[in-house]
Amino acid sequence: MMFRSDRMWSCHWKWKPSPLLFLFALYIMCVPHSVWGCANCRVVLSNPSGTFTSPCYPNDYPNSQACMWTLRAPTGYIIQITFNDFDIEEAPNCIYDSLSLDNGESQTKFCGATAKGLSFNSSANEMHVSFSSDFSIQKKGFNASYIRVAVSLRNQKVILPQTSDAYQVSVAKSISIPELSAFTLCFEATKVGHEDSDWTAFSYSNASFTQLLSFGKAKSGYFLSISDSKCLLNNALPVKEKEDIFAESFEQLCLVWNNSLGSIGVNFKRNYETVPCDSTISKVIPGNGKLLLGSNQNEIVSLKGDIYNFRLWNFTMNAKILSNLSCNVKGNVVDWQNDFWNIPNLALKAESNLSCGSYLIPLPAAELASCADLGTLCQATVNSPSTTPPTVTTNMPVTNRIDKQRNDGIIYRISVVIQNILRHPEVKVQSKVAEWLNSTFQNWNYTVYVVNISFHLSAGEDKIKVKRSLEDEPRLVLWALLVYNATNNTNLEGKIIQQKLLKNNESLDEGLRLHTVNVRQLGHCLAMEEPKGYYWPSIQPSEYVLPCPDKPGFSASRICFYNATNPLVTYWGPVDISNCLKEANEVANQILNLTADGQNLTSANITNIVEQVKRIVNKEENIDITLGSTLMNIFSNILSSSDSDLLESSSEALKTIDELAFKIDLNSTSHVNITTRNLALSVSSLLPGTNAISNFSIGLPSNNESYFQMDFESGQVDPLASVILPPNLLENLSPEDSVLVRRAQFTFFNKTGLFQDVGPQRKTLVSYVMACSIGNITIQNLKDPVQIKIKHTRTQEVHHPICAFWDLNKNKSFGGWNTSGCVAHRDSDASETVCLCNHFTHFGVLMDLPRSASQLDARNTKVLTFISYIGCGISAIFSAATLLTYVAFEKLRRDYPSKILMNLSTALLFLNLLFLLDGWITSFNVDGLCIAVAVLLHFFLLATFTWMGLEAIHMYIALVKVFNTYIRRYILKFCIIGWGLPALVVSVVLASRNNNEVYGKESYGKEKGDEFCWIQDPVIFYVTCAGYFGVMFFLNIAMFIVVMVQICGRNGKRSNRTLREEVLRNLRSVVSLTFLLGMTWGFAFFAWGPLNIPFMYLFSIFNSLQGLFIFIFHCAMKENVQKQWRQHLCCGRFRLADNSDWSKTATNIIKKSSDNLGKSLSSSSIGSNSTYLTSKSKSSSTTYFKRNSHTDNVSYEHSFNKSGSLRQCFHGQVLVKTGPC
């Protein structure tokens, strides 16, 4: 008993804890291993280099892991990752445990040991590594290292070669240095050591190694050498005697020169000075030389140091622009980008603290020019007043940023004290703190961004040095401005920002420790009016831009400052209303600088620039040649931009250029010529009643004095464009117009980016563009046309060129090409086109390859139009006759072929009627009516194609698949396909696109009246018309061949016909089927190239007469149709009695022979000479057939028996029992 009790007791304790053990085991399996002490495996890695491993490495990784490592680098870098160790559970397709690598372009999965020792690069500046494990089998995992690799030159400096035979750092061969009469040159440099020796930082020389431009240091001091003139710069450099301008940290130096001033501008350490150098007046630096960094002479060494961000412009910048020059202003001659340089790898060194490097998220691109002067064209940099302590400022990126800083944002001043334990250089401390601030506020719940970060100096310090504590511990005081955009009205207290920074203290770089943090919100400047008429609202410290009250398009500005020692104290700075007082010439010159070569203008920039120029033009009553030249150069620079960027502002730009030409001052001269690189303008005075100007031409100059040469007299030998005005140009002008006619304006466009047709039918512009206008009036419908001769942009054969003018009102005022009133003259050739136009505007030559109807000459167009209208009229009449015949006589429409023929005739009838009415309806200029006609024409064209295809399908069923074929509701299904399919296609087109883009007026000739309501979109045309017909056409060809094989096979068995009779019968069958199945529409496929015109004639003749041929072969020549006509329409001896032999023959279903089948095979093809027989006998009944009048002929018929099976019967000399036929 005791034993039992013990056993029972023992068993009791054995099973009692089992539920707990089960839960514990489940917990072990399900809880991620990081709970037991392994590191977190969902992190973002943004350090320049480092390592990461699988959880618990080098021990086995836990079960059920889902890890993600996001590796990020700044713009301009990629990430390279290397797997030093790799051991993950192996399985097919890595279905259990796996590591997935996403490089930005593709995703790759690894398992087993496949990735060990391999390296992978990201496609951009971010890479994702994910790792997952299942519930069983653990392995060692992986160990990976990563590093940033610089791919942008902005992140790399150049180590200058110290010997001429070491290597050369030069501008790439693809970059051509232009001839320079002025330049601005900026670069940053460092110098190693304190040797007082001569050196050269850069040199520019010709092919014979003659120095053309160089900068360096000689015994006499720092110099800039231009050609053979050496200009000393010591007086402009704020350095002591024998002190190097460059030290161990980078300093930027900018040099400015203009050959008309005789002085050198030097901008160094935010100080701009000029030094005289009269020997450089009128000198020009030749182009196509070789630019090197360092020295190209053996006797002079290169600067012993590094160079960075070397940029060169072929124009001058003033002190204000240079003081605000940002990293994103690209040099238009040479820029610090890989494409501009040929640099050996050993000369490059990547660093993360370069001034224009992208070690953080980059700021928006700054604009070149004074923002206060240019209004909305760019955003000014906020400058601190002179009363504030000096700062060293670093631009900071935006964290969770929006596109522009908002004035309603809340601004905080963050003051941090950093302990510099390892005594890092101040530049490095600044960089590390910047990274730390960026990472701290990245992906925060509040939308904030840091404006800048700076070292703060207390009063009395003359250098940027550290503050030292009592323990002589080096500390740095840094200030940063943080902007909070309270988009959701959520309050952000300063202590929350402070706690966020303190919490992230550990992420600071080694050797740096956060000592204290202080966050204070900045105050507001009060609203006020100063001076009168200028109202400044209450804002936080920032710049506020106010439109000039009496000068639309220009603006005044004022800055709200905060007190450095007490951020709650704010005050307004002085009002800058200089822009409101500027003359148009000064503003135009500033805009010209903004558009100078090399500037990367966006579409928004161009739109703003055009708007500014438009305001200048509208304001000025008379524009002198100086201002006009500046404005034309602005437009010329704009034309160098991409076509996509020009599209939005093209219409306004063209209107402004026209207005500019009209306002050019001619009081002191009879004509004005302005030439630029991409644009030329010529304006000449003109008196009514005279022929002072009979022609104008523009061509390339005989020398290099200007871009183009313009001539109003004899013309040039081979001009790019010329205009010949008719002698009666100014006749019959009204008195009002005569007053306005005082000038003629001609504008030539070398670049055609402003002429982009966004309409659905986009033709290709193959010539330059020439604009002509007389005063400010509209002249059209000239008795004698204006002759415009325009060169093609490329010498090539342009088949059927189209002369067109630019219609500013087309395409919802975006503009588009219009051919009305212009035709191409026969004197045109491969290199140029001669256009004759009856009005004035912007003229160009287009090429429209696929649809060439509008490219025919006037004679062929008239002939083809005449043939089409006459043919369609005849076709409509006889299609109506065919349809009326079958509708009127009930006996004719009992069989299926007759019903199919009726539907085909209906589609043809409406197609021809709509075609005849289309041109007349177009003349009403009612868009809705034109679209409706085009839609109906499209529908009935597709319906015609469809019913021709159904004819072919029916013949195949009747002649080839003759046994055991039964289709319920045969005609109903054909009607659904015949009318429903075209309706579906047209409905889809109408639903998927704007009706105005698909259907509308289309020009199909060169005369003004050659317009047609039809499909405008070429894609819709080729898919729904050409493609649709192509399918039906090839189907009909296949059916045509099959049917003809059947006919010829049966007719070939007859022995009582001569060869001539056999050929004629087969030929008649071919002709009747050709028109019935629409085979003549296939001529369209051959209307290309030299055979274009002949096949267009064949196409027009046969297809416009299709209704006539169908009437002849499938109505008039049918015996049962003739019988009905004679019975009901004829009188006297021509009338046929109802009980005639002919009638009996047909009524008793005595069929003609297969040659008669061929004779009238058709839509009424099968059994066409009699009605179809629907047998009333049972399937077991016997049917006998009567002998035909031709005893040797075999008659052929199809009929449907009661059960619905299609039957085939033969009639011969002997009565044959065929069964249930």
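Every residue number used here counts from 1 along the chain in the order it is shown.
Backbone N, Cα and C define each Cβ position, glycine as well.
The noted changes are left out; the structure has the residues it started with.
These figures come from a predicted structure and were not determined experimentally.
Residue counts for the domain 'CUB' (41-149) under DSSP, split into helix (H, G, I), strand (E, B) and coil, are 3 helix, 57 strand, 49 coil. Feature annotation from Swiss-Prot assigns domain 'CUB' to 41-149.
Positions annotated as domain 'Pentraxin (PTX)' by Swiss-Prot: 154-356. When pLDDT values are averaged over the domain 'Pentraxin (PTX)' (154-356), the model yields 87.
Summarising the annotation, Swiss-Prot assigns domain 'GAIN-B' to 670-853.
According to Swiss-Prot, the mutagenesis experiment Gly815 to Ala carries the annotation: Abolishes G-protein-mediated cAMP release. Under DSSP, Gly815 (mutagenesis position) is assigned to coil, being neither helix nor strand in the three-state scheme. Non-local neighbourhood of Gly815 (mutagenesis position): Ser650, Ser651, Leu654, Phe755, Gln756, Asp757, Trp806, Asp807, Leu808, Asn809, each in the same chain, at least six residues away, with C-beta under 8 Å from its C-beta.
Recorded in Swiss-Prot as a mutagenesis result, Thr819 to Ala carries the remark: Abolishes G-protein-mediated cAMP release.
Applying an 8 A CB threshold to same-chain residues 6+ apart, the list for Phe915 (mutagenesis position) reads Ser868, Cys872, Leu937. In the three-state DSSP classification, Phe915 (mutagenesis position) falls within a helix. For Phe915 to Ala, Swiss-Prot lists a mutagenesis experiment annotated as follows: Strongly decreased G-protein coupled receptor activity in response to 17alpha-hydroxyprogesterone (17OHP).
Quoted from Swiss-Prot, the note on the mutagenesis of Leu916 to Ala is: Does not impair G-protein coupled receptor activity in response to 17alpha-hydroxyprogesterone (17OHP). Its own atom aside, the Cβ of Leu916 (mutagenesis position) has 15 Cβ atoms within 10 angstroms in the protein chains shown.
Cβ environment of Leu941 (mutagenesis position): Leu911, Cys1025 lie under 8 Å away, each six or more residues apart in the same chain. Record note (Swiss-Prot) on the mutagenesis of Leu941 to Ala: Strongly decreased G-protein coupled receptor activity in response to 17alpha-hydroxyprogesterone (17OHP).
Long-range Cβ proximity for Lys1001 (mutagenesis position), meaning a same-chain Cβ under 8 A and a gap of 6 or more residues, is found for Thr922, Cys930, Glu1011, Phe1012, Cys1013, Gln1016. Here Swiss-Prot notes a mutagenesis experiment, Lys1001 to Ala, with the remark: Impaired conformational change in response to 17alpha-hydroxyprogesterone (17OHP) without affecting response to progesterone.
What Swiss-Prot notes for the published mutagenesis of Trp1014 to Ala is this: Strongly decreased G-protein coupled receptor activity in response to 17alpha-hydroxyprogesterone (17OHP). Summarising the environment of Trp1014 (mutagenesis position), the number of other Cβ atoms within 10 Å of its Cβ, over all protein chains shown, is 21.
Note on Phe1085 (mutagenesis position): other Cβ atoms within 10 Å of its Cβ, all shown chains, come to 13. In Swiss-Prot, the entry for mutagenesis Phe1085 to Ala states: Impaired response to progesterone, but not to17alpha-hydroxyprogesterone (17OHP). The structure shown retains the original residue.
Experimental mutagenesis is annotated in Swiss-Prot for Phe1099 to Leu, with the remark: Decreased activation by 17alpha-hydroxyprogesterone.
Residues or ranges marked as 17alpha-hydroxyprogesterone binding site by Swiss-Prot on the basis of a curator's inference: Asn1103. Around the Cβ of Asn1103 (17alpha-hydroxyprogesterone binding site), a 10 Å sphere holds 20 further Cβ atoms from the protein chains shown.
Secondary structure at Leu941 (mutagenesis position), taken from DSSP and collapsed to helix, strand or coil, is helix.
There are 24 other CB atoms within 10 A of the CB of Thr819 (mutagenesis position), with all protein chains counted. Annotated pair Asn1103 (17alpha-hydroxyprogesterone binding site) and Trp1014 (mutagenesis position), C-alpha to C-alpha distance, rounded: 18 Å. Nearest to Leu916 (mutagenesis position) in space, judged by Cα atoms and limited to the mutagenesis positions Thr819, Trp1014, Phe1085, Phe1099, is Trp1014. Summarising the environment of Phe1099 (mutagenesis position), the number of other Cβ atoms within 10 Å of its Cβ, over all protein chains shown, is 21. Secondary structure at Trp1014 (mutagenesis position), as computed by DSSP, is strand.
Nearest Cα neighbour of Trp1014 (mutagenesis position) among the listed mutagenesis positions (Thr819, Phe1085, Phe1099): Thr819. When the Cα atoms are compared, Thr819 (mutagenesis position) and Phe1099 (mutagenesis position) turn out to be 25 Å apart.
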